[in-house]
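Input: a single structure, listed below in structure tokens.
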Amino acid sequence: MHWQTHTVFNQPIPLNNSNLYLSDGALCEAVTREGAGWDSDFLASIGQQLGTAESLELGRLANVNPPELLRYDAQGRRLDDVRFHPAWHLLMQALCTNRVHNLAWEEDARSGAFVARAARFMLHAQVEAGSLCPITMTFAATPLLLQMLPAPFQDWTTPLLSDRYDSHLLPGGQKRGLLIGMGMTEKQGGSDVMSNTTRAERLEDGSYRLVGHKWFFSVPQSDAHLVLAQTAGGLSCFFVPRFLPDGQRNAIRLERLKDKLGNRSNASCEVEFQDAIGWLLGLEGEGIRLILKMGGMTRFDCALGSHAMMRRAFSLAIYHAHQRHVFGNPLIQQPLMRHVLSRMALQLEGQTALLFRLARAWDRRADAKEALWARLFTPAAKFVICKRGMPFVAEAMEVLGGIGYCEESELPRLYREMPVNSIWEGSGNIMCLDVLRVLNKQAGVYDLLSEAFVEVKGQDRYFDRAVRRLQQQLRKPAEELGREITHQLFLLGCGAQMLKYASPPMAQAWCQVMLDTRGGVRLSEQIQNDLLLRATGGVCV
């Protein structure tokens, strides 16, 4: 018997086979403006590949098939390994092929390589975010290791700089590509790493014996981890490889994988060091200094990753609104919905402008002024963007309605993924305290801000008023106001970039919406049209 109760209609088809790069006008402009226009053709190519149904399916598969801890083999021998779904390995292979883990560190890296790498990172993050964890840690650790690789591991340089992903369980020197992890957090300390109890004792050959634990040990399958441990000289940073120079496994015991809210594809582990061997990087007592050198880059990636997921959520929402009809018209033509989507697009415009200005600062960090710019605005961007992500994705869910709340949609996974970047590499308060530390202790920071804001002074009254408000707060920056100061600093950083590079009507609209404390701003029809055109590559208007 043939059953047919109804015909399915007015249900949008899934967003597959789109170009993640060319559909994002703000990103395309920022890449060229900030010095990586030479990578545009390649970005368009990988944007097309990553936007396919096949790539998006890999992201889904990697999350519904989380990693599995293998502590013992069938005979009871320790394995201390992690098994991943094949989709994970394909995602990692694509990331390494596209050099998201080391583009800026190649010997012949071009000017703007940090900017190009940021764009590549952002495109991959829209497909699957968990696989970016090993990539960002490897990216941050590589420049330090290129300077400080211990003598027994000098043959690691070539695989560190390769474009290969190698998941084989082998010593690093025998592999075609390497991953580096970090181990800092302990049960009692969290962000307070000075309270770490893991001890390191120097041995006769110059290596150290480590005894202790780590509570969150990301990517336990990495070829080595940079680990904080206490020495006679204070908290220090150690290179702790998975395999020792003689080919034996190091004494790193994998105890349990974390059962996390999101980030399901990525393995986060509890580990114990039972006389593990490590090699000191730098001097005893320099652990915090070395970790902070890497922490700035991983914090930047947190902000970039959250922004990318916001961009993906917005793309799903506007694509749905373009196809779905209500009351006889496309949802995107309904005045209130069009205004909501336009404001979401405007928010992404400002974030894109600031993030890629930050990427340029990281690219030119040899210049003291650029390094200071990155030092100040990186924690500010991480604080604000990572916090914005959750309500932003929830707003995108509302555009789709009930179907956006179902697991068949990408949005539940994006929503669960969002909180991790607010926590990883320092939660919100840590970011705000870091901003205050820069404002209170870094010479030249007020001159830097003055120069950035004076450059666009007089172009918008809301911006000028917000600058004066921040100046008053900075006369005596109280710790209790750290969040407000950080948020205001971030907004002014975005506003300065918008006033400098966006069209005057769009820049002024951004300043009024984001900086007018009275609220109730209505975007003009022309601004809405421009925003939605730029946000979709001219498709959904």
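Backbone N, Cα and C define each Cβ position, glycine as well.
So, quick note: what you're seeing has the original residues, none of the substitutions.
These figures come from a predicted structure and were not determined experimentally.
The feature FAD binding site is assigned by Swiss-Prot to 182-191, 216-218, 423-433, with experimental evidence given as support. Using a 10 Å radius centred on the Cβ of GLN188 (FAD binding site) and all shown protein chains, the other Cβ atoms total 10.
Swiss-Prot documents ARG437 to Gln as a published mutagenesis change and attaches the note Does not affect DNA binding affinity. With a cut-off of 8 Å between CB atoms and residues at least 6 apart in sequence, the same chain places nothing near ARG437 (mutagenesis position).
Its Cβ taken as reference, ARG518 (mutagenesis position) is surrounded by 7 other Cβ atoms within 10 Å in the chains shown. Annotation of the mutagenesis experiment ARG518 to Gln in Swiss-Prot: Reduces DNA binding affinity.
Cβ neighbours of SER191 (FAD binding site) (same chain, under 8 Å, six or more residues apart in sequence): GLY426, SER427, ILE430.
For MET431 (FAD binding site), other Cβ atoms within 10 Å of its Cβ number 27. The secondary structure of SER218 (FAD binding site), as reduced to three states from DSSP, is extended strand.
When the Cα atoms are compared, ARG518 (mutagenesis position) and MET431 (FAD binding site) turn out to be 27 Å apart. Neighbour list (THR185 (FAD binding site), Cβ cut-off 8 Å, at least 6 residues apart, same chain): VAL193, LYS214, TRP215, PHE216.
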